[in-house]
Amino acid sequence: MRVFQRSTCRMPVSRATVTILLGILFGFSITYYLTALKSLTNPIICGPEQQIGGFDYLDVISQRADADVFTRSQSLPGHRRGLILVAIMTAAKYVDTRAYNVWKTWAQHIPGRVLIFVAEGTESVHEDMPLIRLKGVDDTYPPQKKSFAMVKWLAENMADEYDWFLRADDDLYIRGEELALFLRSVDSSKAHIIGQAGLGNSAEYGLLALGSTDNYCMGGPGIVMSRDTLLKVSPHLESCLQHMLTSHEDVELGRCIRKHVGVACTWNYEMQKLFHNNQSAIKESYAKNMKELKDAITLHPIKDPAVMRKVHLRNREIKLREARAKRSLLSSELSTAKAQTLVRMTPNRTNDLTPWEYINNNKILFCADRVNCPRHTVDLSIRTEMADTITQLFDEFNTNARQRGRVLQFQSLQYGYMRVEPTKGVDYVLDMLLWFKKFRPPNRTTISVRRHAYVQQTFGKLRSLSEGVFRSNMRANSTLIEDPTLHMIMPLRGRAAIFARFAQHLKSICARGGDDLAVSLTIVLYSSEDEMENRETIEMLRASFIPVTVIEMGDVSFSRGVALMRGAETLPANALLFFTDVDMLFTCDALKRIKSNTILNAQIYFPIVFSEFSHESWSENDKLLADAFHYGRGRGYFRHFGYGLAAMYKADLMDVGGFDTKIEGWGKEDVDLFEKAIKNGRLRVIRVPEPGLVHIYHPIHCDENMPTAQKDMCHGSKAASLASIDTLVEQIAQYT
């Protein structure tokens, strides 16, 4: 056994060695002290007179005094950089539209900071936007100078603050959570430039002075640069700007980075999905189909602010769905959770059974107890929900696909069943065709298989919210005060007896409505043979202390759209308008629901009215009923295709564009207004069956000289109002 003992020998240390060590220690101390002192004495806000950098045409300037936004900090010990800074380029004509829309949507969900770069002298009415004004830069297109100046500003002011920098346009949508997840998987200490690689379109291919193996990151879908890339390219921006070979700023930025940093854009096929660029139909990009959103980090181009808000809402829905699914999964793992079962409710009676609806190849729906049953085209809402369900289903299937060495891909839906349990959720039985792929050697194979999937979507917990809190939240941005009076606007030409019935009914409603139901009536009166009788009825209403305003139209062609707009023009912007017809009867509760379902600057109400069939088709029991407020299958139907009755505030009517006053005669003006309200994007449209609104049957006469679209609508409404399907079947049965 060998024993090791500590030596007692000491090596002599010379005086020169000690002096060198002390000098090194003293030098480090002085350097640290001077660095810290410099960081304290340097200005942190770029004032109007301060130049950044050495080039006049690349100098940049900020005139907003927000120290949190424009901080030039040094890397102090323990300083931790943020993840990403998004730099958005925009022009003066878009700063208050596209740029502000971006700032209010996806920019609020970026895990870092967002700055908006504009030309020198650009002003905005929105003080909350973080604008950076670039000195000596204008809105000349192509924006090479603006792009290079922005990159230089980032390098000299923000390089020590963030690991990643994203150059973006004002028509780009970014999913912040997915961007953060992607960037945290990449080493930020190395030089990177990430985006969708491009070589130019078909007209420019071969004309961009690119080498056989060169590419560039397309500017539209966004360009991500690491901090190292930004610092290395910054000193060479002046030279690159003076020696451009094309007019495309993204091509030249990529060329400059490739030359002086030595990295090129990520040449990866998957980047086409992650940084998605829609080149097929720029004007309608993502307006209808947003299937690319699920797999994308960025979407480009979205030039319409309404579409941008729609895409943002869809993205938040996806995140909410994921959060709910995670909550449901965690809840199911609790020891107190109920065991999962396909039978969520045991019916006690036959009427408690919820019928299943059959879906044939995702195109035809066979249903019961719904509108247009038993067979009709699958609604867009159902198609969208099923697509989301299938996508989520396969995402869960493929969670551990790499470890298992196999992946499942959806092909098509053969058929399916669906039912809605009102207190539980939605149940699906889906027969699907899918690809089963094994990608791990030596058993690589692809097989087409058919499988059944049983899917349950569970509703979230009920929440109660008072009407006062709800309305105050919805109208938080409104500067107008809602008028409590319900202003009914009604065009009238002839039909004295029908108008007398309407007036008598309105008189009785107002008599028992109480103080909380203030109603006024605006009549847009056209000349007719029985005009004097109508005027006598108007005086009777005025004698009943009902405010009545008459707008004289004279002997001109009847146009419902023109009449309703004339009536609305006489009222203030905060007036609650209810467009109605002389054939309508209503209850006091219906008028109160109209008031509660209409919110200024937030919500428009299109009630679905109950329309009577021809009285000749009624059964004897229906004819014996005293009033109109009964709802049998043979008595009438809820007119889902009619939009003539609507409630909204005048400010919202003008915001959506109002009625089309070029339409003459009967129909189409209501459909046009409804479509405008839907496309507006800012206002929510609520549409529900309203049992308190009943349209009394009257013979419909369709003028054959009407435009084709109006004539088809008129004939369709006339046919639908003759009798119920049950009555028609009984009539046919007599001849079989």
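The backbone N, Cα and C atoms fix where each Cβ goes, and this holds for glycine too.
Substitutions noted, but not modelled.
Spatially close to D583 (divalent metal cation binding site) yet at least six residues away along the chain are I498, F502, H695, I696, H698, judged by Cβ distances under 8 angstroms. Swiss-Prot lists D583, H698 with the feature divalent metal cation binding site.
The number of other Cβ atoms within 10 Å of the Cβ belonging to L564 (mutagenesis position), over all protein chains shown, comes to 27. Looking at Swiss-Prot, you'll find the mutagenesis L564 to F noted as follows: In k175; reduced chondroitin levels. Impaired directed migration of gonadal distal tip cells and hermaphrodite specific neurons; mild defect in vulva morphogenesis. Normal fertility.
Under mutagenesis, Swiss-Prot gives G665 to E with this note: In k172; reduced chondroitin levels. Impaired directed migration of gonadal distal tip cells and mild defect in vulva morphogenesis. Normal fertility.
The Cβ of H698 (divalent metal cation binding site) has 13 other Cβ atoms within 10 Å, all protein chains considered. In the three-state DSSP scheme, D583 (divalent metal cation binding site) is classed as coil. In three-state terms derived from DSSP, L564 (mutagenesis position) belongs to a helical segment.
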